[in-house]
Every structure is written in structure tokens, then in C-alpha cells.
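As written in Swiss-Prot, here are the features:
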{"type": "BINDING", "residues": "D156, D284", "note": "Mg(2+) 2 binding site"}
{"type": "BINDING", "residues": "D156, D249", "note": "Mg(2+) 1 binding site"}
{"type": "MUTAGEN", "residues": "R48 to Q", "note": "Loss of DNA binding; when associated with R-100"}
{"type": "MUTAGEN", "residues": "Q100 to R", "note": "Loss of DNA binding; when associated with Q-48"}
{"type": "MUTAGEN", "residues": "D284 to A", "note": "Loss of catalytic activity"}
Amino acid sequence: MSSFVPNKEQTRTVLIFCFHLKKTAAESHRMLVEAFGEQVPTVKKCERWFQRFKSGDFDVDDKEHGKPPKRYEDAELQALLDEDDAQTQKQLAEQLEVSQQAVSNRLREMGKIQKVGRWVPHELNERQMERRKNTCEILLSRYKRKSFLHRIVTGDEKWIFFVSPKRKKSYVDPGQPATSTARPNRFGKKTMLCVWWDQSGVIYYELLKRGETVNTARYQQQLINLNRALQRKRPEYQKRQHRVIFLHDNAPSHTARAVRDTLETLNWEVLPHAAYSPDLAPSDYHLFASMGHALAEQRFDSYESVKKWLDEWFAAKDDEFYWRGIHKLPERWEKCVASDGKYLE
């Protein structure tokens with residue numbers, strides 16, 4: 001493979017050639033990768049160009065068609081965040097085919113900031129802060145009457161990249177805590193981890209394969225699979241000694257009516273969780289935070305190697321690790337109440 005990397009116009013000309021050879025966008029992408037390496041456009045970009053070719057538009061130049069309405073741009077960016085709100089500015093810029101500075105400006109205009117590795121509103125409005133505060137007050141009041149942390153089962157999703165380069169420090173304002181952000185290879189393979197756990201450890205997890213997503217139907221089946229794992233690993237629930245208290249976020253696939261019906265059938269109690277609150281979700285502030293550091297500079301060559309690494313990583317964590325993640329909740333609820341619902345640092 002030579003060191004030559006085609007520019008945008010050259011790459012698009014190659015795609016026209018592939019299009020007329022009746023190649024698919026995916027096949028064309030594989031040919032580009034084989035010839036020029038991983039710096040070529042993503043499959044999604046190739047698919048977008050193929051759609052243009054099918055409509056008869058074979059112009060490979062970036063033309064100004066008039067600036068689209070700002071709300072359209074924001075909707076496009078928001079759609080990417082809805083798909084994966086842990087993406088970096090660079091990843092977002094590459095998908096939108098704009099500069100990283102443009103994404104940074106738009107995120108700022110949309111009022112977004114990264115908290116616990118996820119993009120959330122920079123400035124919560126009064127109603128959002130009040131909801132967070134009220135929710136935490138209710139949970140604290142209940143906890144002080146009688147602890148229920150041992151009954152919490154929580155879970156979430158996280159992208160795992162086959163190649164995760166060295167973590168880079170982020171730049172923050174004076175007085176603000178420094179953070180480190182993994183900058184994975186946008187063009188590399190990745191798999192989505194869906195994991196559920198409690199104070200004693202991991203109960204069940206799945207790795208989604210290429211093209212799979214968490215929609216309502218899949219999430220329903222995941223809950224059924226989780227329930228089966230609970231019956232095997234936590235017999236106290238099968239004996240009805242305890243009722244599951246389920247903590248998950250407000251993603252659309254989690255709040256669909258069909259999912260609510262499934263949770264009701266399972267007789268699980270759903271713990272209140274305010275929107276825009278990754279700082280109050282144990283998977284985000286504890287499990288994934290620790291996992292992210294361990295994943296830095298990891299390289300996987302297959303789906304099976306990712307699974308093997310996860311099995312070993314989960315098993316290497318002692319009971320204290322999982323216990324601590326769940327039992328941090330009251331302290332975080334208190335801090336949220338004390339700050340009138342603002343984000344925790």
C-alpha cells in the first residue's frame with residue numbers, strides 16, 4: 001500500500017467508477033480501505049454519495065447551495081448525539097463533513113457540555129434542575145427511612161472500539177477539574193456493550209454485532225434475558241424475597257410503552273431518574289469511567305477478543321468495586337440537592 005491518500009474529490013471520482021461497475025457502497029468502501037487505508041470516508045459517507053449518484057448528481061465538488069436553516073443543522077447534530085452521546089467533537093465533525101471548530105461552535109450554541117463522558121445541556125433550565133433536585137430529595141427521603149440500595153439493578157450501553165488510542169488530556173477553565181477523553185479511531189470497528197449489574201457484580205451483558213442497535217424490541221428481549229440471569233445468579237429474587245428496583249435512563253428505547261409493559265409484567269419497580277443526569281447513573285460515573293481507563297490503548301482483533309477481555313475485566317473487580325458504585329448514590333443525591341439540581345463536578 002502506498003502512502004498516497006486521495007483527497008475528497010479524487011475519492012468521490014473513484015466512487016463514481018465503482019457505482020458504474022454496479023458495486024455497492026459497502027463493497028466500494030472495502031476497496032478504498034484496501035487501497036488507501038483507514039483514512040478513507042466511512043461506509044455511511046459512501047452510502048450518501050451513492051444516493052446522490054442514483055439521483056443523477058455526479059458532481060464531486062462541494063458546492064454552496066445556500067446555508068441551510070440553523071435548526072436543520074442542529075437537528076442533524078442532535079441526531080448523531082441521540083445515536084451515541086459519548087462521541088468526541090472530532091468524530092462528530094467527520095460525520096458531518098465540517099470542521100471540528102464548527103462542531104464546537106454549534107455545540108456551544110446548542111448549550112451542550114460533556115459530563116461523565118456524555119453530551120448534555122450546558123445550562124440546565126429551571127425546570128430541569130428542579131426535576132433533578134426533587135427526584136433526589138424523594139430518593140434521599142426513602143433511603144433514610146430504609147435502605148434499598150441492595151435491591152437496585154442498573155444498566156446502560158457503551159461503545160467499545162477495537163482500537164483505543166492513548167487518552168489525551170482535555171483543556172478546562174482555571175479551577176475546573178481536569179479530565180481525560182478517549183479519542184477512538186472513528187473509522188475502526190466497534191461493538192456496543194449493554195451491561196446490567198448490582199452491588200454484587202455483573203448480572204448480564206450483551207455485545208451487539210455490526211449493524212445491531214438497541215431498539216424497543218431488542219431492549220424488551222434484553223430485559224427478559226436479564227430476568228433469567230437474575231433468577232440464576234440472584235436466587236433471592238426468584239424466591240420473591242426481594243423485588244427488583246430497576247434504574248435506567250430515559251432513552252427512547254427504554255421508555256417505550258412496550259418496554260413499560262414488559263417491566264410491569266416482570267413486576268420490577270422502576271426507580272425515578274431525571275432526564276440529563278448521567279452524573280446520577282452508576283454505570284456512567286463509576287463502571288464506565290473505570291472501564292474507560294482500562295480500555296485505553298487496548299487493541300482487539302475480533303469480537304471474541306473483546307468478549308474475552310470483558311469477561312476477565314468484570315471478574316477481576318472485587319465485590320467492593322461494585323458495592324462502592326451503587327452506594328455512592330446517596331452522596332450524589334445529597335450533592336445534587338445541595339446544589340439545587342446543578343450538575344455534579
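Here the Cβ of each residue, glycine as well, is placed from N, Cα and C on the backbone.
The noted changes are left out; the structure has the residues it started with.
Sequence features, as recorded in Swiss-Prot, placed on the structure.
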residue : record                : contacts (Cβ under 8 Å, 6+ apart)
R48     : mutagenesis position  : none
Q100    : mutagenesis position  : Q89, K90, A93
D156    : Mg(2+) 2 binding site : C194, V195, H248, D249, A281, S283, D284, F288
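Within 10 Å of the C-beta of D284 (mutagenesis position) there are 21 other C-beta atoms, taking all protein chains into account. Take the CB of D249 (Mg(2+) 1 binding site) and look out to 10 A: across all protein chains shown you find 21 other CB atoms.
Secondary structure at R48 (mutagenesis position), as computed by DSSP, is helix. Secondary structure from DSSP puts D249 (Mg(2+) 1 binding site) in coil.
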